Each structure stands twice: as structure tokens, then as C-alpha cells.
Amino acid sequence: MALKFNPLVASQPYKFPSSTRPPTPSFRSPKFLCLASSSPALSSGPKEVESLKKPFTPPREVHVQVLHSMPPQKIEIFKSMENWAEENLLIHLKDVEKSWQPQDFLPDPASDGFEDQVRELRERARELPDDYFVVLVGDMITEEALPTYQTMLNTLDGVRDETGASPTSWAIWTRAWTAEENRHGDLLNKYLYLSGRVDMRQIEKTIQYLIGSGMDPRTENNPYLGFIYTSFQERATFISHGNTARQAKEHGDIKLAQICGTIAADEKRHETAYTKIVEKLFEIDPDGTVMAFADMMRKKISMPAHLMYDGRNDNLFDNFSSVAQRLGVYTAKDYADILEFLVGRWKIQDLTGLSGEGNKAQDYLCGLAPRIKRLDERAQARAKKGPKIPFSWIHDREVQL
């Protein structure tokens, strides 16, 4: 979503190959237990350490939580934007009757040709490599954790759905956005089930673990931070699904390419909506918004599924991310490109009349993307071929990181 960034946390943007990074501390890993037992308060022995491991805790450490960091008077900004949101935000939603549904892309169970359609789907899926399925499954699991994302939006002061059926424009947007996003996980889940290439039970466990763990975006109930985060993430998912579409086509599965491309188009439309909110905030409060943008980038944007766990692998998100990086589905360069795009979209270079802190934030943001790209280029030049590891999602078949 004072915070201390853990340099080992998997959400850092310029990822290095897993073979060259130390493992991320985990609630389940020996390293975390070692760190915990070195604390004076926990020096009595392993039983005391073990007793602190509560059920349903995330698989890795989360940051110190900061709450309600937006000054209360700024809530009025979002109340004043109600009419603006109705006219400029809700237009990016599609009428349900005109929207695509998962069944539009899948074999029809009511038709006489259902079994033949499933056989054709499975034949096409046989041509897709295991590493592609690892990335597709990871993307699907990310989409299926939608309850967490709606919860996150409803933590934001001034825009949350206060009743569950609030008539405010902000609440209508959140519910309708969630309803549109819900189709993404449904469609990918059903496709993967029919493909016969994956271990659905392990995938379902991963989804349950992930929703139970939540997410740690470090947005502090602050809609400035929250909408900057969602602007970044919607563009990231647009890129990721667009790349899985392209690769499905390269492997000969035109139907899967259509599925991923359709989801990518939704993400692009949602990105447009969220970036418009932040653009309006820059118009109303340029100083506060540029400092919020810099704050999120200093903390580094964490991916929504960074607390992913399958019951076995504490470093599952790192491993999934490494495969996505190697295949070119979502990379450190993409992270820098998104930042560069948003800096241009919101015209950060052209902001004037800022405070001293605002000017510092502006300078930081304008220089950050080139710096990330330089770091990534050096990392790629030093990168070694990653090891092969088993993924439970594909029946423990091994895939190179």
C-alpha cells in the first residue's frame, strides 16, 4: 500500500536473478526464526519463538503499518470531487449487458460439441511450455485475490464504501471496478482447469493462502498514495497480460491469446480511469500529489501478490517473478517504463510553484526511471543462468528461474 524498507523484500523493482540474491526472510524460514530468536524479548528458546507463529500469517514480514497519514482537512478534496468522479470516472465502466463474460471464450457445457471443444483446447495447451504456464498461473492467482484489492480500496479515507452499498461515485466505482475485474480470474481459472496442464488443488491452496495473507501496499489509508498505486498496478497488469497474449499467439494458441488480450484491454481502460484521478489531484493539489508520488516510489511499488505462498515454497513470489522476468512477461525494465510513462502522463517536469519539498520530489521522480534502467542493465550484464526449481502448480515439474 515511520516505514523501514527491507532490501530483501521481493517487491523491489529492479529484481536481480534469484541465484544472486539472498533469500527473503520468512515467517516459516530458518532465517526468520534465527532473526527472531536473536531478539532479547525472544531469547528464552525455540518454544517461545514457535508460539509467536500465528495461523494465517503472511509468508514473509510486512512493514510497520502506518495508518491515516493524510491530513483530515484533505478529505474535503475528495468530497469536492464527487461530481467530477461521476462525470469523469464512471464513464470508464462498461454496461454489464454489453460486457464480455468468461463463457464467451470457453467451451459451452450445454452444447453437443462440448467434449470436442475441450479436446481442442487441451491439444492447443499441450504446445505451451511449462514456464509459460507458471507465469499464466501466477497471473491468474493475482487476479483471483480480488477480495483483497477491494478491501484495500475501502481502506482509503474519503473514498471508501462506508455501507457496502453507498451511492457515492467513489463507492460505485469501487464496486463496479471489482465486478469487472472478477471476470479476469474466473476466465483464467476455468481455462487452466480445462487445460489439464496444472495442479488445480495446489493453485486453489495458493489463492486461499494469498487472500488470507492480504497485501502490504503501504498506502496508509491515504487516497493520494492509493490511487498512485492503482495507476501503476493497472498499467503493470496491462503489460503482463498483453505479453502473455503475445506469447500464446507465438506458441500457436490463438484462443488463449484472445483471452489474455481481452483482459489486457480491461486493464488498460482501468488504468486510464485511475491515472485521470491522479491527474485531477495534480490540478487541485500539485505539491501534495508530487510528494505522494515520490513517497510511493521511494517505498517501491510492491506487486499485489507479493505475499504469495503455496504451503511449501516461502520464496514462491520471487520464483514466479524470476520466470516472468526471464520470459519477458513483466520485467524490471517494464517497471522503469511504467514510471517513465506516469512521469510524462502527469507532466511532472512541468510542475511549477512547488514548495521546497515538492521541488525535491519533482527532481527525484524525473531522475528515477533512468537510474533504475542503468541499474537493471548492470544487473543483466552480471546475471547468471538461474537454477531449475519445481513448481507445485505444474505437478512439481522443474522450470528454470
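Glycine too: its Cβ is placed from the backbone N, Cα and C atoms.
What you see is the original sequence, not a version with the noted changes.
Source: prediction; values computed, not measured.
Marked as Fe cation 1 binding site by Swiss-Prot: Glu143, Glu181, His184, Glu267. Around Glu181 (Fe cation 1 binding site), the C-beta neighbours below 8 angstroms that are at least 6 residues distant in the chain are Glu143, Leu146, Tyr149, Asp266, His270.
For Glu181, Glu234, Glu267, His270, the entry in Swiss-Prot reads Fe cation 2 binding site. Glu267 (Fe cation 1 binding site) falls within a helical segment according to DSSP. Glu267 (Fe cation 1 binding site) counts 23 other C-beta atoms within 10 Å of its own C-beta, drawing on all protein chains shown.
In Swiss-Prot, a published mutagenesis experiment is listed as Leu146 to Phe, annotated In ssi2; reduced activity. The DSSP secondary structure for Leu146 (mutagenesis position) is helix.
Look at Thr219 (mutagenesis position): DSSP puts it in coil. For the published mutagenesis Thr219 to Phe, Swiss-Prot gives the following note: Sufficient to trigger a significant accumulation of omega-7 fatty acids.
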Excluding Glu143, Glu181, His184, Glu267, which residues of the same chain place their Cβ within 8 Å of the centroid of the Cβ atoms of the recorded Fe cation 1 site? Leu146, Glu180, Asn182, Arg183, Gly185, Thr237, His241, Ile263, Asp266
For Glu143 (Fe cation 1 binding site), just count the other CB atoms lying within 10 A of its CB, please. 25
Just to verify a number: CA distance, Glu234 (Fe cation 2 binding site) to His184 (Fe cation 1 binding site), in angstrom, no decimals. 13
Cβ-Cβ under 8 Å from His184 (Fe cation 1 binding site), same chain, 6 or more residues apart: which ones? Glu143, Ile263, Asp266
